[in-house]
Each structure stands twice: as C-alpha cells, then as structure tokens.
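Trainee: Pasting the feature list from Swiss-Prot:
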MUTAGEN   C6 to S  Loss of magnetic response
MUTAGEN   C9 to S  Loss of magnetic response
MUTAGEN   H46 to A  Loss of magnetic response
MUTAGEN   D50 to A  Loss of magnetic response. MamD is correctly localized, magnetosome vesicles form but are empty
MUTAGEN   C138 to A  Loss of magnetic response, decreased protein oligomerization
MUTAGEN   D247 to A  About 30% fewer magnetite particles per cell, their size is normal
Amino acid sequence: MKFENCRDCREEVVWWAFTADICMTLFKGILGLMSGSVALVADSLHSGADVVASGVTQLSLKISNKPADERYPFGYGNIQYISSAIVGSLLLIGASFLMYGSVVKLISGTYEAPSIFAALGASVTVIVNELMYRYQICVGNENNSPAIIANAWDNRSDAISSAAVMVGVIASVIGFPIADTIAAIGVSALVGHIGLELIGKAVHGLMDSSVDTELLQTAWQIATDTPLVHSIYFLRGRHVGEDVQFDIRLRVDPNLRIKDSSMVAEAVRQRIQDEIPHARDIRLFVSPAPAAVTVRV
C-alpha cells in the first residue's frame, strides 16, 4: 500500500459514499421536481440506487473480513464479487426503467424546457460524485477491493450522467426542449453499459479467472531466482476478493533434506508475499529435480 492509513480509509470510505449518495438523491430529486427536469429526476433515481449499492458494499466488506472457517476454508473474500454484481444489476435495472420512460416521453412529444436551476444542481452533483469516485478508486486500488472499486465506478457513472443532464438542461433552456429527454436517454445507455461491465468483472472473479499474465511472470521470476530452486513446472493464480492466491509447484536439489526443502519453499513464499501486493495465500508443492541436474546455489 502507498500510505499507512490506506487500511483505515477502507473502513471509512463506504460510509462517506453512503452519506453523499443520500444527500445527492434528495438534492437532485427535490430540485428536479421543482425545476421540471425529467432528466434530473431520473438521475435522482440513479443516486437512490447508489444508496442501496453503498449499503451492499459496506455489508460485503464486513463479511469479507471474517476469517476462513470449516464451511468456507478459502475465506469470505469472494463476497465482494457478489456485491459488485449486485451493484451492476441495480445500475442495469435502473437504466432500463429510465430508458423506457424517456423513450415513451420522446415518442409522445410531451416534453418542455426545465428551469436553468436544474443545470446548476446537476453541476453540483458532478463535482461531488467525481470527488467521491476519486476517493473510492484510490482506496479500492490500494486495498485491491472489487467491491469498493465497483462502488467508485457507480459514483463515476453518476457524475457522467449528471454532466449529461446539465448539458441537456442548458440546451433545453436555450431553445431545444427535447434535449432534456435526449440527455436522459443518453444517461440510461451509459449507466446500463457500466452496469454490464461490473457484472462481467464479477462473473470473472467468481469463476476464478486467472490473474494478469504480468503478475504470473513476476511470481515465476521470483521463484526461479530463489537459491536452490531448479525449476517451476506449474503455476497459476487467482483473485479471492482483495487477496491474490498462487499455486506453485517447484523442483529443488534432490540431495536436499526434507527440512531444507521446506526452508526453500518458505523462502519462495516469503519473497512473493513481500514483492507482490496483496499476495496472501501461496500454496507450494516441492519435488526433487532429476538427479543428473546441476542446481544453481
């Protein structure tokens, strides 16, 4: 982690997001109704989904902190992928309703220009949500938390949608009343796309997709550079919530005693944990190299 307090931020960030989302939901909803902006009202529903998403994220972080037990011997880390999928689903469902309502409004021709105050309100929410995105994406990346990263993108989608609302309202005020409704359609398409991306990433995590090739190459290099390691004949890695797990099978000098072989394996494990961020569970299987092989010391 970059800073010592990154772990503390992990415990605080979602509460800040939860509070900000509640304020933004009420602010945009009330201002949208008062100003007559259908896009801003729709955007407030998006923020309402953010409130639920922040609550789900907070719950998943609490559960993922639980230690491994007999029922879940690999820990509770994958609950964060479920949280990410729920957030993505909420965005997708909300976008679908918003798209439907906006298209019906566009076809029927029942639209009128909202007040310019809607644009001012949207500009405030753009700033707040972008700040929350930057805060959460920093904390999420430093803690390798898919749940916090998903929540960050939820706020980024809210910032972008509010920006679209602002443009639509301004265009409506200067003589294009249809622009507010078109902005709502654009917002719904964007939010739906982000929702699908979050769901896709969650599915990859739950299906134990491999870590990046670069990370595997780093682990491979660390292991082969460790003294008395002859070769690596199997290596795989996966994400489990915030942690990275590796399964490594290596060969050592056949003349080594069992105790010494274990010490070599422990050296590999320690180096990987020290040099690869979030590497928590390193599973090693050691076997002797062919007797004729000369091993580097």
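For all residues, glycine too, the Cβ spot is worked out from N, Cα and C.
Substituted residues are absent from this model; it holds the original ones throughout.
Give me the structural setting of these features: burial, nearby parts and distances.
Mentor: Counting only same-chain residues at least 6 apart in sequence, those with a Cβ under 8 Å from the Cβ of C9 (mutagenesis position) are C138, V139, E142, N143.
When Cβ atoms from all protein chains are considered, those within 10 Å of H46 (mutagenesis position) total 26, not counting its own.
The Cβ neighbour count for D50 (mutagenesis position), using a 10 Å radius and every protein chain shown, is 28.
Around C138 (mutagenesis position), taking its Cβ as the centre, 17 other Cβ atoms fall within 10 Å, counting all chains.
DSSP assigns D247 (mutagenesis position) to a strand in the three-state reduction. D247 (mutagenesis position) has a Cβ environment of 14 other Cβ atoms inside 10 Å.
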Trainee: Take the C-alpha atoms of D247 (mutagenesis position) and D50 (mutagenesis position) and report the distance between them in angstrom, rounded.
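Mentor: The Cα atom of D247 (mutagenesis position) is 37 Å away from the Cα atom of D50 (mutagenesis position).
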Trainee: Taking DSSP three-state, what's C138 (mutagenesis position) in: helix, strand or coil?
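Mentor: In the DSSP reduction, C138 (mutagenesis position) maps to helix.
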